[in-house]
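Below is one structure, written out as structure tokens; comments come after it.
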Amino acid sequence: MASGLEDIVNENVDLEKIPIEEVFQQLKCSREGLSGAEGENRLQIFGPNKLEEKKESKLLKFLGFMWNPLSWVMEAAAIMAIALANGGGKPPDWQDFVGIVCLLVINSTISFVEENNAGNAAAALMAGLAPKTKVLRDGKWSEQEASILVPGDIVSIKLGDIIPADARLLEGDPLKVDQSALTGESLPATKGPGEEVFSGSTCKQGEIEAVVIATGVHTFFGKAAHLVDSTNQVGHFQKVLTAIGNFCICSIAVGIAIEIVVMYPIQRRHYRDGIDNLLVLLIGGIPIAMPTVLSVTMAIGSHKLSQQGAITKRMTAIEEMAGMDVLCSDKTGTLTLNKLSVDKNLIEVYCKGVEKDEVLLFAARASRVENQDAIDAAMVGMLADPKEARAGIREIHFLPFNPVDKRTALTFIDSNGNWHRVSKGAPEQILDLCNARADLRKRVHSTIDKYAERGLRSLAVSRQTVPEKTKESSGSPWEFVGVLPLFDPPRHDSAETIRRALDLGVNVKMITGDQLAIAKETGRRLGMGSNMYPSSSLLGKHKDEAMAHIPVEDLIEKADGFAGVFPEHKYEIVKKLQERKHICGMTGDGVNDAPALKKADIGIAVADATDAARGASDIVLTEPGLSVIISAVLTSRAIFQRMKNYTIYAVSITIRIVFGFMLIALIWKFDFSPFMVLIIAILNDGTIMTISKDRVKPSPTPDSWKLKEIFATGVVLGGYMAIMTVVFFWAAYKTDFFPRTFHVRDLRGSEHEMMSALYLQVSIVSQALIFVTRSRSWSFTERPGYFLLIAFWVAQLIATAIAVYGNWEFARIKGIGWGWAGVIWLYSIVFYFPLDIMKFAIRYILAGTAWKNIIDNRTAFTTKQNYGIEEREAQWAHAQRTLHGLQNTETANVVPERGGYRELSEIANQAKRRAEIARLRELHTLKGHVESVVKLKGLDIETAGHYTV
């Protein structure tokens, strides 16, 4: 067989142009597909259906972690330690050189191992998102990964699929295919039987089978892949890293410049002493672990998100999710269960001689019996026996749903040999199909409105005979049969999740294709408000007179949702919100949602989304419902909080080391040992690595990188700690305060013992600072993670042991005993407490909200009192008054000035009372009665397919 396929492998046969029957001959296959064994054999010949992956050298990847601006500074310090530090009759500083190299290797090793683990975990997760396809093997259809496809396979292509390989279409209705990613064509191309479709293009309409003619690198896309620009854009996260790194490097440069100017021309210090002082600033000031800590934190966070049912395709989407303040959510399946049921008693029949059960049967016949969507499953499931949907008939042709026609249809032959068609779909489309008269349209619209007031969707059914007995014929005129009510109950957790979202500062807007009345009713039930508008208002059309003067941007920003929405409206909503500086999330599941998902800051493909929607999204949900998204927001904020905590810590330590040791060196000409700074840096890095798993409180508001806050906090905290160290040095080295007060031995005149004391003081406070930066409230009230706590105490036991017992001549230290160690710990603890107060003061100056953290550990997501609940109640009251025909104030004054809420609260309370009365009335309707009886009998209305009272 291999020799027979050589021409195909070498591309000597033009499978794109030859007749379709010759394609089967050349590929040595049939319309029945390949066998499993033949598929495996061909996989060895043609290779997997994926592009070649670039193999990266592990060694080069490892060395790459030493190639960034922060590492360059450390490498410069290492060279300096042996090339420049050999003056004054002293040998090169080999200890510092080896220590710096060890520090670089340790950081690179941790980065390499963690990124490798994260990469493997991400690869495993992404494998679950790998494109899948329906393939015919061994005479059976099954869903397989697209990578196993080989030339000769028969595949099924339907709406929303990304075409898995180059293929020729077989018999069936034409497809509409979006090839813009490959050819640049903006409009979908129509492809009929026998024509070629390319791998990577998206099916926009239709359903058909095809024979695969090329896979992997042999496809049109595979050949062009090397032309695709693979340049990585510098993301926002990388820009932040660069800005913080540059700030630290500039701070060190300032410190070094001041030291050089003062030490050599003014103080005329020895060359080697000056080099040691410069090494201290270079080694201690550079946050060498920053890229490692932040990358590891993000990788671990991404893994945690996947465990919660949210797979991140783009790592930096985590920081955008943390800052999201508007979520545009689909209704069906996200806010509701997408478990549809039909109340038979409410079915309206418009055709003489037809019973309600027959309307249901027609709807079931116009549904799939396999590979069903929610509506198909509901229709077939309502039959006494699902087999009735195809009982006594022979299926000729099924027209699948598409976003343009918004209907499905089945052509079939009955037991008498007569041809018929039935169709179900959106009422407006079915009415147009039947060329319905004005009086019929009026009656149908009245029924639809009646359903909508109860939150029920409408599905219309029609039928026709086909005298010509061919599937291509138009048939006799269509007859409008009836309308069915569909009830899609809200998820049990949706109302609570929306309340949580509001408390977190995320405004949830419902974006639905359903009618306005249904959207308002669902919004009312979920407590998200009924301030909703039809999609036509987005284009400035059909606005009420009261809101005609409101700009579209304001309308989108203030609305609780929009109904009757098409994909182009979703894109417009996202665009306008982004223009108003909102960080916007958008959920979607269909191929037509892809542009809006791409445009949104965070595109979220919901569970069971099409391949096209998944491809355009940043985050793919593996579980249904809004609660997954809100959990992901909380987790993202926790991840972001860890990263922000570390950056503040890194800036603070740089300022503290640079200016603390610079002042000591210049004022008292005391030269701290570069080796001891290395020990501090190594212990700090070991402790700080655990921050990626720290227990943190997520921010109660949408969070983002605020460099002003990071730098301001870092400078103030670092400056305070530098002064604290300088004061300690002065008190211990130049006065008898500590010996007189605590009866410890005098360190004056003993430089080596002073070195040990100074080392311990710097080590304790440097690491203790992380507890201040990691907490939003008092640092001693927010319990840290166990790993961080253990790492801190282990590092401090080592540091204390070195200070107490160390006697290293090369590092110029000598043990100071437990008495001095206790004094230094006491000094550090006493001067630790003001750090929290300074943190609050900086936040208060910058944002004016930090004092709320001191009082109740909570920051409101808005400056409005009670989370703006009064404003929402006022809008809700406005809608209720309109509903009941009461007089309203001008729309422009719906949101009043401060102080006018009391009156509106009273209006809201009155409206609520009227709403409660309306609900009581609703209980006396048939649907309300059914729900009451079902509840009394202890049945679950969500799981019950249907119930008869």
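Note that Cβ sites are derived from N, Cα and C of the backbone, with glycine treated the same way.
Heads up, this one's the original sequence, none of the swaps are in it.
Here the Cβ of D330 (active site, 4-aspartylphosphate intermediate) has 24 other Cβ atoms within 10 Å, regardless of which shown protein chain they belong to. According to Swiss-Prot, the active site, 4-aspartylphosphate intermediate annotation covers D330, on the basis of similarity to another entry.
As annotated by Swiss-Prot, Mg(2+) binding site applies to D589, D593, with the evidence given as similarity to another entry. Under the three-state DSSP scheme, D593 (Mg(2+) binding site) falls in the helix class. Sequence-distant neighbours of D593 (Mg(2+) binding site) (same chain, six or more apart, CB under 8 Å from its CB) are P567, K570, M586, A613, A616, listed in sequence order.
Record note (Swiss-Prot), mutagenesis Y947 to A: Impaired fusicoccin- (FC) dependent activation by 14-3-3 protein. The unchanged residue is displayed.
Mutagenesis annotation in Swiss-Prot: T948 to A, described as Impaired fusicoccin- (FC) dependent activation by 14-3-3 protein; the structure shown retains the original residue.
Among the mutagenesis entries in Swiss-Prot is V949 to A, noted as: Impaired fusicoccin- (FC) dependent activation by 14-3-3 protein.
D589 (Mg(2+) binding site) sits 9 Å from D330 (active site, 4-aspartylphosphate intermediate), taking the C-alpha atoms as the reference points.
Neighbour count (other Cβ atoms within 10 Å of the Cβ, all protein chains): 24 for D589 (Mg(2+) binding site).
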